Amino acid sequence: MDNKKRLAYAIIQFLHDQLRHGGLSSDAQESLEVAIQCLETAFGVTVEDSDLALPQTLPEIFEAAATGKEMPQDLRSPARTPPSEEDSAEAERLKTEGNEQMKVENFEAAVHFYGKAIELNPANAVYFCNRAAAYSKLGNYAGAVQDCERAICIDPAYSKAYGRMGLALSSLNKHVEAVAYYKKALELDPDNETYKSNLKIAELKLREAPSPTGGVGSFDIAGLLNNPGFMSMASNLMNNPQIQQLMSGMISGGNNPLGTPGTSPSQNDLASLIQAGQQFAQQMQQQNPELIEQLRSQIRSRTPSASNDDQQE
């Protein structure tokens, strides 16, 4: 494989990591994004080309060179020296213990056991992916991203690593990148309903643009008021004689022009208001279903689901 492409990929991967965790100013981040685009165009690679990844990251390679350490063999060849049978068995035992700690929500202990398993067998993508899940439960999304990256480097066809990467990136409000990883997860596991759902949510987040006049949840009040269908129906509602009588009675302090014998004014007011609201909602649903769906989307609290990703391997 072309080592120039490997080097370009390593640099792009490093720059992406700096964007996420480097604590850079907005100007510096913009400069890095431009640099990434230039490198991707010049060498024909992207951060998704995980088959170009080396076992060590660029900072690890640089550190080894700066300290005079011998270049690890696995940087010259993807082949790794497999762990002994004893180490493999102990690593599996530690992983299982980590899984048990996840079940009882002892996430810090789970991180510890997965880390010990990684020390014995650093070529196992599952161990990194499981630790990423534990990091996410602790709110350490940056750590989860790094472990998912390592898992993907080890096994580029590991769908769960892409799915968990998407979750971590979503939690960091990196929805553009989250969408890319969810799509890759679905490409590898097309029947996974959780990936499908999370992809839709991430794409929705991308489409949601805050409005300068928005209220709670960045709802676009200006857009609603500029919607001719909405304004026409609202005008018809307010010109309804029954509604005008109702509002007049409520404003006058409880005088109930719609009242009937034996029924309190408040009951009539409430019933009339509910009826009018139902009629208005039905008209909106029939004439502008897209607007109704927008309203529902704003009201719902929608966050990515980790349902099947909670299951450790």
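Placed from the backbone N, Cα and C atoms, the Cβ positions cover glycine too.
The DSSP secondary structure for CYS38 (mutagenesis position) is helix. Quoted from Swiss-Prot, the note attached to the mutagenesis of CYS38 to Ala states: Reduces tail-anchored proteins transfer.
CYS38 (mutagenesis position) has a Cβ environment of 10 other Cβ atoms inside 10 Å.
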